[in-house]
Amino acid sequence: MTLDMDAVLSDFVRSTGAEPGLARDLLEGKNWDVNAALSDFEQLRQVHAGNLPPSFSEGSGGSRTPEKGFSDREPTRPPRPILQRQDDIVQEKRLSRGISHASSSIVSLARSHVSSNGGGGGSNEHPLEMPICAFQLPDLTVYNEDFRSFIERDLIEQSMLVALEQAGRLNWWVSVDPTSQRLLPLATTGDGNCLLHAASLGMWGFHDRDLMLRKALYALMEKGVEKEALKRRWRWQQTQQNKESGLVYTEDEWQKEWNELIKLASSEPRMHLGTNGANCGGVESSEEPVYESLEEFHVFVLAHVLRRPIVVVADTMLRDSGGEAFAPIPFGGIYLPLEVPASQCHRSPLVLAYDQAHFSALVSMEQKENTKEQAVIPLTDSEYKLLPLHFAVDPGKGWEWGKDDSDNVRLASVILSLEVKLHLLHSYMNVKWIPLSSDAQAPLAQPESPTASAGDEPRSTPESGDSDKESVGSSSTSNEGGRRKEKSKRDREKDKKRADSVANKLGSFGKTLGSKLKKNMGGLMHSKGSKPGGVGTGLGGSSGTETLEKKKKNSLKSWKGGKEEAAGDGPVSEKPPAESVGNGGSKYSQEVMQSLSILRTAMQGEGKFIFVGTLKMGHRHQYQEEMIQRYLSDAEERFLAEQKQKEAERKIMNGGIGGGPPPAKKPEPDAREEQPTGPPAESRAMAFSTGYPGDFTIPRPSGGGVHCQEPRRQLAGGPCVGGLPPYATFPRQCPPGRPYPHQDSIPSLEPGSHSKDGLHRGALLPPPYRVADSYSNGYREPPEPDGWAGGLRGLPPTQTKCKQPNCSFYGHPETNNFCSCCYREELRRREREPDGELLVHRF
């Protein structure tokens, strides 16, 4: 099979003159049908000649070389190696869903354009063609509920969405600020390269299949001009973490650790997975490349590659089945490209989500013209503590390792205060404070340990080795007694609200991985044995708080209005002016000092504002529009096929055990589904547009069955599967027999909530979960397939447990939603009772 595929690829390259990487993409997209691939290539040649704009990053800095045609383009990258993907089913497995999979030809053109304009890993010029905007999902509220839910489960990483929202880490700001948009994690391939896949999806809308970002990351770490400065920042933070666990490295060990970091970023596959029992379903006679899993330092380097800040939304602790926090999750926080001048960076951050050792891009949805919602990302948690600022300390070239580390004077000279951190955020990002309504209260995040109270100050993970306690100020002696009473009262209220919150984090993920992670964590987490928590901040306030609050409110009104106007979209540097009036003679700008004042007040429990970075959302480029339209057309065809299959299954169910009529169906989709031949793409897409309210509901996630769960590593300490190292990240895969991975595993949607104005604001909140049924990773026990448990009324299923009261087992559609034992008892009861309708009336 390999020789045949290589021969076909060689013939295609010789006959068309296309690059090997583009040729492989075209052939794989058409399942190695040469004629179909040639047709796509001709279409690409025509589109490339006249339709696409010369640059995909409109408005970004730096000059761009005009793009040449396919035939005369100079090779700017080495030919793509022949990977060990000898079966065409591998391509279906890797990207069996998503926008980029449905439009492989146009995505191949976009990838080729982006990579052809790429440069080296240095900082003298933009290493890659970087967009200044973020990718947005299309407006799904224009479609009816069934088709919308089909797209949602196809594009959105729903288990991650539910897990992070329940943990109070994601979208908590939407509940307190109705003008903010909800961010959604995009489904991302899990082949060890998910960090770069997520970054590529967040900017361009397609995966990093050509490893373009990974190669740029490796080049910057290996030979970039920032290499030594990056190494110093990494070593400083690692040294502070080692102090927590009592580790001391020799110079040889430091060099070995650094070389290992560079090696992890390599684009060479780590290993290949064949068919074995450890994988979910496996792929017959196929192998797929798996890449080394990356660490938080690689996120920091990626910020320099992209020349833009990166914000990672993640929980802070990994928990076992008992809810015990036993390992920190170090990825969450802010990564600034500090080795690149702020004036040369994009100010709109790239936002990623991290859960269960997997990265996804967080994106918003395209809005209607009359919608006033804004896309923002908070730079504090829900308790108004500033997110960790990773690798922010560079001790300098003159730092003597091993000597200055123990010199308190030298240490104090490099520790960052809260003012310095705020100055960096103001310099690299467009930030602002969003006022909250008087009755708004942010949901509480999960505590670092199940016994920690909400008001306890978590011990800081020594990211950058900095501390903010000095900058927050000491408590006023005159107000200390009263504040202690108020703090104690707030703590009791927060403890009460957190009672159920901790229980919600107990999950099946901890049950399966808890013991193995504990076993492996000792050796793998030795250098990361830091205490959990974010940036440590004192809770005291300076004297004269009331006067300070009045001044802050008066000055904020004028400052906020001017700031919103000044917060432009271009990469404008915010350098602090010298000695501004009214800032107490501070070397930082008045805006920074005002932010410091507001943040101090918020950390004392008087939060009136949210400190956020603004996300730039611009118009899509032509290739993105084409890519989305092709995906919607493909999704419609798959949706119609799925509906027909479900209808056939309903008929079989009703004819077999059937005790009642088929579920009621909406007339709109039925009229379309029964047509043997569909209308053209555009008219078919419009056929799904209805007058439904603008709610956007997320279906409950499911495990997808035991044989098709998505394996992921958890921090460098996952289970050893099939003799592999515990940090291995396995690709997500499902049995090839299933036409769609989601078909049999996603339950029906719960009705969404509506805002007063009828918009979809707030409707993305997941349905309510009972404590007994919800888990920390967002998974639930496998529910009935969509549309099977509607009963006589045709409603979506609202429960998955056995219909028999007080039964802890789960039912199945084949047994009328009883478990097997209760179903047998029910059959025996019905045999004894002449009236079979008692089954319907009783339950």
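Including glycine, each Cβ sits where the backbone N, Cα and C put it.
Keep in mind that this structure shows the original residues, not the substituted ones.
As written in Swiss-Prot, here are the features:
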type: DOMAIN; residues: 183-365; note: domain 'OTU'
type: ACT_SITE; residues: ASP191; note: active site
type: MUTAGEN; residues: CYS194 to Ser; note: Loss of deubiquitinating activity
type: MUTAGEN; residues: HIS197 to Asp or Asn; note: Reduces deubiquitinating activity
type: MUTAGEN; residues: ASP210 to Ala; note: Reduces deubiquitinating activity
type: MUTAGEN; residues: GLU295 to Lys; note: Loss of deubiquitinating activity
type: ACT_SITE; residues: HIS358; note: active site, proton acceptor
type: BINDING; residues: CYS802, CYS807, CYS819, CYS822; note: Zn(2+) binding site
type: MUTAGEN; residues: PHE809 to Ala; note: Does not affect interaction with EGFR
type: MUTAGEN; residues: TYR810 to Ala; note: Impairs interaction with EGFR
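Overlay of Swiss-Prot feature records on the structure.
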{"residue": "CYS194", "record": "mutagenesis position", "Cβ within 10 Å": "29"}
{"residue": "HIS197", "record": "mutagenesis position", "Cβ within 10 Å": "28"}
{"residue": "ASP210", "record": "mutagenesis position", "Cβ within 10 Å": "22"}
{"residue": "GLU295", "record": "mutagenesis position", "Cβ within 10 Å": "20"}
{"residue": "HIS358", "record": "active site, proton acceptor", "Cβ within 10 Å": "26"}
{"residue": "CYS802", "record": "Zn(2+) binding site", "Cβ within 10 Å": "21"}
{"residue": "CYS807", "record": "Zn(2+) binding site", "Cβ within 10 Å": "14"}
{"residue": "PHE809", "record": "mutagenesis position", "Cβ within 10 Å": "13"}
{"residue": "TYR810", "record": "mutagenesis position", "Cβ within 10 Å": "16"}
{"residue": "CYS819", "record": "Zn(2+) binding site", "Cβ within 10 Å": "19"}
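If you check the recorded positions ASP191, CYS194, ASP210, HIS358, PHE809, TYR810 against CYS819 (Zn(2+) binding site), the ones with a Cα inside 10 Å of its Cα are PHE809, TYR810.
The recorded positions listed here (ASP191, HIS197, HIS358, CYS802) include CYS802 as those with a Cα within 10 A of the Cα of TYR810 (mutagenesis position). Scoring each of the recorded positions (ASP191, CYS822) by how many neighbouring Cβ atoms lie within 10 Å, the top position goes to ASP191. The recorded positions shown are HIS197, ASP210, GLU295, HIS358; of these, the one with its CA atom nearest the CA of CYS807 (Zn(2+) binding site) is HIS358. Between the C-alpha atoms of HIS358 (active site, proton acceptor) and CYS194 (mutagenesis position), the distance comes to 7 Å. Here the Cα atom of CYS802 (Zn(2+) binding site) is found 43 Å from that of GLU295 (mutagenesis position).
Listed in chain order, the residues near the Zn(2+) site other than CYS802, CYS807, CYS819, CYS822 are LYS801, LYS803, GLN804, SER808, PHE809, TYR810, GLY811, PHE818, SER820, CYS821, TYR823, each with its Cβ within 8 Å of the site Cβ centroid.
In the three-state DSSP classification, CYS807 (Zn(2+) binding site) falls within coil.
Mean pLDDT of the predicted structure over the domain 'OTU' (183-365): 86. CYS194 (mutagenesis position) sits 11 Å from GLU295 (mutagenesis position), counting Cα to Cα. The residue listed as 'active site, proton acceptor' carries a strand DSSP state (E or B). Candidate mutagenesis positions: HIS197, ASP210, GLU295, PHE809. Nearest to CYS822 (Zn(2+) binding site) by Cα distance: PHE809.
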